[in-house]
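Here's the structure we're looking at; comments come further down.
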Amino acid sequence: MDPVVVLLLSLFFLLFLSLWRPSSGRGKLPPGPTPLPIIGNFFQVDMKDIRQSLTNFSKTYGPVYTLYVGSQPTVVLHGYEALKEALVDHGEEFSGRGRLPICEKVAKGQGIAFSHGNVWKATRHFTVKTLRNLGMGKGTIEDKVQEEAKWLVKELKKTNGSPCDPQFIMGCAPGNVICSIILQNRFDYEDKDFLNLIEKVNEAVKIISSPGIQVFNIFPILLDYCPGNHNIYFKNHTWLKSYLLEKIKEHEESLDVSNPRDFIDYFLIERNQENANQWMNYTLEHLAIMVTDLFFAGIETVSSTMRFALLLLMKYPHVTAKVQEEIDHVIGRHRSPCMQDRSHMPYTNAMVHEVQRYIDIGPNGLLHEVTCDTKFRNYFIPKGTAVLTSLTSVLHDSKEFPNPEMFDPGHFLDENGNFKKSDYFIPFSAGKRMCLGESLARMELFLFLTTILQNFKLKSLVDPKDINTTPICSSLSSVPPTFQMRFIPL
C-alpha cells in the first residue's frame with residue numbers, strides 16, 4: 001500500500017479514536033474537554049498554573065468534569081458544594097488514594113498517605129490513636145510547641161538583626177516538634193543529621209511540586225529511563241528511610257514495653273501483641289514510610305506557611321501592627337503565648353487563617369480515588385477512577401471571601417471585629433482523607449507566629465510593595481520564594 005495512504009489512514013484512525021472515545025469510552029462520566037489519544041488533555045492544561053486551568057474548565061463544563069491524564073480519566077471537583085457532597089456526604093466512596101507514580105514508587109502502597117483499603121484504615125486508626133496517646137489535642141503537645149517556640153526565639157536572636165534566609169530556621173521549629181513525637185527528642189538547630197533531614201524534606205517537596213515533574217506522573221514509564229530531578233527525590237527518600245530504620249533499630253534495643261516514649265515505641269509494642277489489628281502492616285519498612293509521611297506533612301507544610309506569613313506580614317505592615325497591638329494587650333511581653341489566648345485575639349486568629357486561605361498551600365490536595373462504582377449527581381464514576389479536588393476553588397470563592405485575591409484578615413472577622421468561622425476554610429482538605437495533623441499545624445502556626453511577633457520587628461530588605469509572595473511552584477504544594485529578612489529584637 002502507498003505510504004501516503006497508510007499515513008492518511010493512520011491519522012484518520014487517530015482522529016476517529018479521539019472523537020469516539022469521549023462519547024462511548026467515558027459512558028456516563030462527567031463532561032470535559034476532548035482528549036487526544038495517549039496524551040489526553042496534557043496540552044490543554046497549563047502546568048505552570050494548574051489552578052487557573054481548572055478554573056477555566058469549570059466555567060465551561062461546570063463544577064464536576066473529566067480530564068484525561070494520559071489515557072486515564074480524572075474527575076475534577078470544583079467549588080464547595082461539589083467537594084462537600086463528595087468528600088463528606090459520600091466520604092466512604094471517595095476515600096481512596098489516587099495514583100501518584102513518583103510517590104508510589106517509594107511508598108509501595110505503605111505508610112499513611114499512599115496506602116489503600118483496609119491497610120490504610122488500620123494505619124490511620126493506629127496513627128490517630130497513638131498521636132492522642134502522645135498528647136495530640138492535649139496540653140502535652142502544647143507544652144512541646146511552646147518550648148520549641150522559645151528555642152526558635154533564641155535562634156532568631158543569634159542573627160543579631162542581620163539579614164538571614166529564614167527557610168531552615170522555620171523548618172527546624174516544626175521539625176523538632178515532630179521529632180519529639182516520633183523520636184522522643186528534639187535536636188539542636190545546628191545538628192548535622194537534623195539539618196540534613198530538614199534540607200532533604202524541603203528539597204523533595206520542591207521537586208514533586210515542580211511543573212516538570214508532572215510529566216513523569218502522567219507518563220510513569222519515563223521514570224526508569226529519563227534523567228531528571230525525580231532521581232534526587234528518590235535519593236533523598238532512600239537517605240531518609242535508612243536514617244529512620246537506624247533510629248528504629250535503636251528503639252528496638254532500648255524498648256521498655258511498660259513505658260513507651262514515642263510513636264516508634266507504640267508501633268513496636270503493638271506489633272508484638274497477640275490481639276494486633278489483622279489488617280495492619282507491622283513491618284519496619286511500613287513504620288519507616290509512616291514516619292516519613294509524618295515528617296513531610298509535619299515539617300514542610302508548617303514551614304512553608306510560616307515563610308509565606310513572614311512575607312505577607314512584611315508586605316502589609318498595617319496587619320502586623322494590629323497583631324502586635326493585640327499581642328501587647330492580651331499577652332504582654334513577660335509570658336509565652338498559649339492556645340487559651342487565641343479566643344481573646346480575634347484579629348491574630350483571623351490573620352493566621354487568612355494566611356492559610358490566601359497562600360493555598362495544597363491547591364488540589366492529594367488525588368482521591370473512588371473505592372467502588374459510584375453514582376454522583378447525574379454521573380457514573382467507575383471504581384478506581386482518580387478524583388482531583390480543587391481546594392483553591394473553595395478557599396478563593398468570591399462569594400464567601402469577597403476579593404479573594406487580596407490578603408485581608410477581614411475575611412475572617414464579622415462587622416463587630418469578632419472572629420468568624422467559615423465552612424469554606426479547608427486548607428487541610430475534608431472527609432476521611434483530610435490531614436491527620438490539622439490540629440497540631442493550627443497550634444504551631446498560632447504559637448510560633450505570635451511568639452515571633454511578640455519578640456521581633458520584621459524588617460524586609462526591599463520596599464514592602466516590592467515583596468513577591470508568588471509561589472515558585474504549586475503543582476502539589478505551594479512553595480514560597482527564597483528571600484532574606486531581618487528579625488529586629490523588640
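One-based numbering along the chain as shown.
Cβ coordinates are placed from backbone N, Cα and C, and glycine is handled just like the others.
The annotation heme binding site is assigned in Swiss-Prot to C435. Sequence-distant contacts of C435 (heme binding site), defined by Cβ-Cβ distance under 8 angstroms and a gap of at least six in the same chain, are A297, T301, F428, S429, A441.
Record note (Swiss-Prot), natural variant P22 to L: In G- phenotype. The unchanged residue is displayed.
According to Swiss-Prot, the natural variant S180 to C carries this note: In G- phenotype. There are 19 other CB atoms within 10 A of the CB of S180 (variant position), with all protein chains counted.
Residues near F234 (variant position) in space but far in sequence (CB under 8 A, at least 6 apart, same chain), listed by position: K105, V106. For F234 to L, Swiss-Prot lists a natural variant annotated as follows: In G- phenotype.
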F234 (variant position): secondary structure state under DSSP, collapsed to three categories: helix
